[in-house]
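**Q** Okay, here's the structure, questions in a sec.
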Amino acid sequence: MHRLLAWDAACLPPPPAAFRPMEVANFYYEPDCLAYGAKAARAAPRAPAAEPAIGEHERAIDFSPYLEPLAPAADFAAPAPAHHDFLSDLFADDYGAKPSKKPADYGYVSLGRAGAKAAPPACFPPPPPAALKAEPGFEPADCKRADDAPAMAAGFPFALRAYLGYQATPSGSSGSLSTSSSSSPPGTPSPADAKAAPAACFAGPPAAPAKAKAKKTVDKLSDEYKMRRERNNIAVRKSRDKAKMRNLETQHKVLELTAENERLQKKVEQLSRELSTLRNLFKQLPEPLLASAGHC
């Protein structure tokens, strides 16, 4: 961690035109912000500037070459290269003439690292370009014809590599994906599935049925054939006799039920006649007799 002491103006970017530096409680990093270790030699003290508006740790800088890079300048013999900027010039001005030891290779970014030859001599070199991740290609899992099988077999090693990149288990069966996220692409089918896919999608012509068993030639004049026919005839006659018996029993049952129904109907008619006779008798009796009979 840096120490909050004083910030060197050489490490600051050029301020805008309407910007005035803020000095609150004098919290600046000390001038050794470009030091390579914790015990680096501090920069030599500078003479105070003539103008009273500039602070102790600041100095007057001519911004005209940087604000107008295309304008001709009398102080510069040739225009500065494109890769040089304001901070790089300040860095070269402050530390270019002083001999320094080889900086220690720490984890944080070293502002004056001697090994970074490709980066411009600025306080903060640009970060290296990020490596591009190449995603494996995926082929559509559509069913192909049987004549495309040689082409599929030719491209099988690449499909297998892409498949192994997304399959969690290196088995022949289709395993689970490496991540459960729904944004990850589906895995390539396994070799067994790829071989079985054409057969599942295109069944092709139906397989020829197995050759029927050759019919055994039977000699109708043989005793075995005659015995079989006789047994079949006996079984047919028995079944017919049973059917006739069931029909006769059903007819007999129907006749019995019909006779019972007629008998009951006759009984109902007789009772109806008796009821009507009794009603007529009660109508012919006198009322006083009926009243006395009711009290009894």
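Placement of Cβ uses the backbone N, Cα and C atoms for every residue, glycine included.
Not measured: the values here are computed from a predicted model.
Feature list, courtesy of Swiss-Prot:
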type	residues	note
DOMAIN	222-285	domain 'bZIP'
MUTAGEN	Lys39 to Ala or Gln	No effect on interaction with EP300
MUTAGEN	Lys98 to Arg	No effect on transactivation activity. Not acetylated after glucocorticoid-stimulation and no increase of transactivation activity; when associated with R-101 and R-102
MUTAGEN	Lys101 to Arg	Not acetylated after glucocorticoid-stimulation and no increase of transactivation activity; when associated with R-98 and R-102
MUTAGEN	Lys102 to Arg	Not acetylated and no increase of transactivation activity after glucocorticoid-stimulation; when associated with R-98 and R-101
MUTAGEN	Lys133 to Arg	Not sumoylated. Decreases ubiquitination and increases stability. Loss of proliferation inhibition in T cells. No effect on transactivation activity
MUTAGEN	Thr179 to Ala	Disruption of phosphorylation by MAPK and GSK3B, acquisition of DNA-binding activity and transactivation function; when associated with A-184 and A-188
MUTAGEN	Ser181 to Ala	Highly increases transactivation activity; when associated with A-180
MUTAGEN	Thr188 to Ala	Disruption of phosphorylation by MAPK and GSK3B, acquisition of DNA-binding activity and transactivation function; when associated with A-179 and A-184
MUTAGEN	Lys215 to Arg	No effect on transactivation activity
MUTAGEN	Thr217 to Ala	Loss of hepatocyte proliferation induction by TGFA
MUTAGEN	Thr217 to Glu	Induces hepatocyte proliferation
MUTAGEN	Ser276 to Ala	Reduces phosphorylation in response to calcium
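What's the neighbourhood like for these features in this structure?
**A** Sorting the domain 'bZIP' (222-285) by DSSP state (H, G, I as helix; E, B as strand; all else coil) yields 62 helix, 0 strand, 2 coil.
In this chain, no residue six or more apart from Lys215 (mutagenesis position) has a CB-CB distance below 8 Å.
Residue environment of Thr217 (mutagenesis position) contains 5 other Cβ atoms, counted within 10 Å of its Cβ in all protein chains.
According to its DSSP assignment, Thr217 (mutagenesis position) is coil.
Sequence-distant neighbours of Ser276 (mutagenesis position) (same chain, six or more apart, CB under 8 Å from its CB) are absent.
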**Q** What is the pLDDT of the domain 'bZIP' (222-285) when averaged and given as a whole number?
**A** 94
